[in-house]
Amino acid sequence: MIPAKDMAKVMIVMLAICFLTKSDGKSVKKRSVSEIQLMHNLGKHLNSMERVEWLRKKLQDVHNFVALGAPLAPRDAGSQRPRKKEDNVLVESHEKSLGEADKADVNVLTKAKSQ
């Protein structure tokens, strides 16, 4: 068995180590600057990708609106006032026509459904 003097020395050394490390029960590991920068860049990239996807959808909506033959009213740069309710053009009231590419897509879809 270990003598009491040696045990007291070991206890004092262990106590000194515990008080001098100043860990306060918290994890000593911290994130490095490069890790934080990487996470920041990833967040910016994901935000940018969401914005690009939103813009792509909006442009597709505009393209579909023009493809349906809805007249576009010319607007000068200075007038940004809201339109009157009567000036709004409803897309459903216009006759929808299928272009050649759209007809091909419909034919492919009908063949796929029948299988």
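Here the Cβ of each residue, glycine as well, is placed from N, Cα and C on the backbone.
This is the original sequence, none of the listed changes applied.
The annotation that Swiss-Prot gives for the mutagenesis experiment ARG51 to Ala reads: Reduced affinity for PTH1R. In the three-state DSSP scheme, ARG51 (mutagenesis position) falls into the helix class.
According to Swiss-Prot, the mutagenesis experiment TRP54 to Ala carries this note: Strongly reduced affinity for PTH1R. Other Cβ atoms within 10 Å of the Cβ of TRP54 (mutagenesis position), summed over all protein chains shown, number 10.
Quoting Swiss-Prot on the mutagenesis of LEU55 to Ala: Strongly reduced affinity for PTH1R. Shown in sequence order, the list is empty: the chain has no residue 6+ apart in sequence with a C-beta less than 8 angstroms from the C-beta of LEU55 (mutagenesis position).
Among the mutagenesis experiments that Swiss-Prot reports, LYS58 to Ala is described with the note: Reduced affinity for PTH1R. Following the DSSP three-state reduction, the secondary structure of LYS58 (mutagenesis position) is helix.
With a 10 A radius on its CB, LEU59 (mutagenesis position) counts 10 other CB atoms from all the protein chains. Recorded in Swiss-Prot as a mutagenesis result, LEU59 to Ala carries the remark: Strongly reduced affinity for PTH1R.
With a 10 A radius on its CB, LYS58 (mutagenesis position) counts 10 other CB atoms from all the protein chains. Residues within less than 8 Å, Cβ to Cβ, of ARG51 (mutagenesis position) and separated from it by at least 6 positions along the same chain comprise none.
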